[in-house]
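Asker: Sending over a structure as structure tokens; questions will come in a sec.
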Amino acid sequence: MSADYSSEKFKATHLFDEILWHFRSNLSLKTNRRGLATAENSFSGKEAVDFLMIEMPRIIPNNVPERDKMQKFLEFMMDMNVISEAFPKKVKQRRPFSESRIYLFMKTLDELKHPKPRSRRSASFSGARKSAKVAQPASPAATMHRPPKARLPRRLSRSNGNIDKAGIDNSSGGVENHGFDDHKDDEIPKKQRTPKILNRSLESICTEEYTEKREVSEMKEKVYDWLPFFKSRRNHTKVNQPTRRSASLDRNHCVLEQEKAEAALRSQKVTTPPIREAPKDVVFMHPQGPLPAVPSRYQNHRTSIAGSNPALLSRGRMYESIMRRSSVVPVADSVQANNECSFWKTELLGRLEQIYDRTLPCEWASKVDGYDIQWNMIEIDHADGIVKSRCQGLQPDYPQTVIQFMDYLVRYPFVTHKKMDTGLEYNVNRIFITLVNRLEDLNAPLQFDECSLIVNLLCKIDSFAAMLDNGPARRWSKVMISSSASSIEEAGLMVDGFSRDLPACGIRASKYRRRALSPFDNRVNLEIQDEKSYEIREQWLIEAIQLVLLSLPTSRRRKLHKFVTFIQSIETNAVFDLADPSNGSSNNREAAIIGLWTGVCSKCRKQQGMLITAVLLANFQSLFAVPVEFIEQVKRLECEEKDRYSGPRYAKITRSRNDWQPPVPDKPQASPAVFKKPLREVACEKTKKGLFTRLLRK
């Protein structure tokens, strides 16, 4: 594969870059004059066209150049801001290329390959006046000679602009922003002034004691030079100023001191034994395998800002719950585990494709992990019925403030538990509003791929398809949003009246908040039907959504299960009333669906997210159940695969009476049409209760 990957693959791009580079470096430049203004290093349009007519056959052999094509090429270079007019007219639209006009280059040879670094806008440059680089203005008018009293463009900032000297300022250092300058050379420093004599009778006072105290204070002040909040005036009297930006952007002083101590130890050739983690450490119990040894300089809480590698840091509790790092080196026995887990992924995708009756999305299928499926189906906590965590220790699924708000609403009115110590007396509606707005900025358990797959499955039922097609948002119903809002105006209102207590600046605060809002759909109050209309009676649809939820990563499966349980506890709590007429909710159930759907789904329309949330609430026990028949089928295939590879030269292990025996295989079902039954049979049919349902009853 490395032999196929060469520059021949991008021949047009390399050829275009070569033409630009050759044109910029070899075209003869001179000083042109028009009226009272002159432009150095400029050229006429006719000279550029003649140059291309001569040089283009040398770059591209067997090619006859035409003057019209060369003019179009120079027009394209004007669009790419490579060249521009030296004496432009004050018109809004740029004039087309002409051979009679004068042009100059807007980019140097280095800028054609590497863009210029731009400095950050800051209120203080502190020690950065030698190292800061400010981008030069793109206006070609800055390179012209002007008469002394010519009008300059009205630019208020004095940091970078109004350059009235010929040519571009090619100095390596940046332009000082005198608007933020904090000292004057003519002014005497405050410490060097003579003391102000308030009483004229003390004019014979001796100033020698004052000068001695000033020297002592300067000696004390040098102790704090390493602090990150030193003033920018500190080094302005020194000849050689430091080139670093500021101490707050550099590495921590404690880390520097520790590195100096390590360098001193190395110079003395004193070797210390390496740090080894205990073999029974918690990190080694993680299913993804152990981490490399942590360097000694990261053992303290202060870590280096410059050049810190997150993959080498020790795994924290919060970090475990957020993501499973792919940079962790797996253990040696993981190959066999992955081979065994491939049965789970293959069977789940095959069964789901059989029910879906079409090809599954490749983006979603490639992210499914067989280990997650096996863990989600087998490792279930018998206390609450939620799948166990794959990490050791405590893993919070949400930030601590969100957990406190959810705990407050679940345990309200605190009859059997201790009241939450928040320090303030919160109102229930105020807590709920804050929780709604916080959830918009967090990652939801159901991402874009899962949401689109569940919506397509629900649209196979006419009643659910009608819910998406009806209403004022009909033209947006089947459009999944996959990118952030293209403009600020699209943000509009936030989620339905729950955000009235937030300031206006909070609308643009989060990309997830903008992504959840659409220009039309999410502003409209959508009608929520009764709970029975969201119940699923088709067994094939229940099984399909079960498999989609079981294919989630374990952390997201746990998060979704806990959050839907939390919504159920809110909608059944009759002590408080969360209904708000401004968003169309008349009871707690409607208010929870309207406000909390962003905690279930992400990157989808409001109508689709509310439908998925309502379906999960109405069919909670059946959708979060574990299909026992599917587990038995996969285990049977695993046993057949093991028996196939066990040869006659190895003695077969006799199974005891308690070992699992494969049941009789079921007949395969072809498509969702096989599952369709008459209305009488559907009415009389009782839904099969799985293992998870029996656990919930206990």
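Note: Cβ is positioned from N, Cα and C throughout, glycine not excepted.
Residues annotated as domain 'DEP' in Swiss-Prot, with sequence analysis given as evidence: 23-107. The annotation that Swiss-Prot gives for the mutagenesis experiment Leu409 to His reads: In or204ts; temperature sensitive mutant. During EMS blastomere cell division, loss of nuclear rotation resulting in the transversal localization of the mitotic spindle; when associated with H-515. Among the mutagenesis results in Swiss-Prot, Arg515 to His has the note: In or204ts; temperature sensitive mutant. During EMS blastomere cell division, loss of nuclear rotation resulting in the transversal localization of the mitotic spindle; when associated with H-409. The residue drawn here is the original one.
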Asker: Same chain only, sequence gap of 6 or more: which residues have a CB within under 8 Å of the CB of Leu409 (mutagenesis position)?
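Answerer: Leu409 (mutagenesis position) has long-range Cβ partners Val428, Ile431, Phe432, Leu435, Phe566, Ser569, Ile570, Asn573.
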Asker: Calculate the per-residue pLDDT averaged over the domain 'DEP' (23-107) and state the result as an integer.
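Answerer: The answer is 89, the mean pLDDT of the model over that range.
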Asker: What does the DSSP secondary structure composition of the domain 'DEP' (23-107) look like, as residue counts for helix, strand and coil?
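Answerer: Result for the domain 'DEP' (23-107), in helix, strand, coil order: 32 helix, 20 strand, 33 coil.
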Asker: Check Leu409 (mutagenesis position) against DSSP and tell me helix, strand or coil, would you?
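Answerer: Once the DSSP labels are grouped into three classes, Leu409 (mutagenesis position) ends up as helix.
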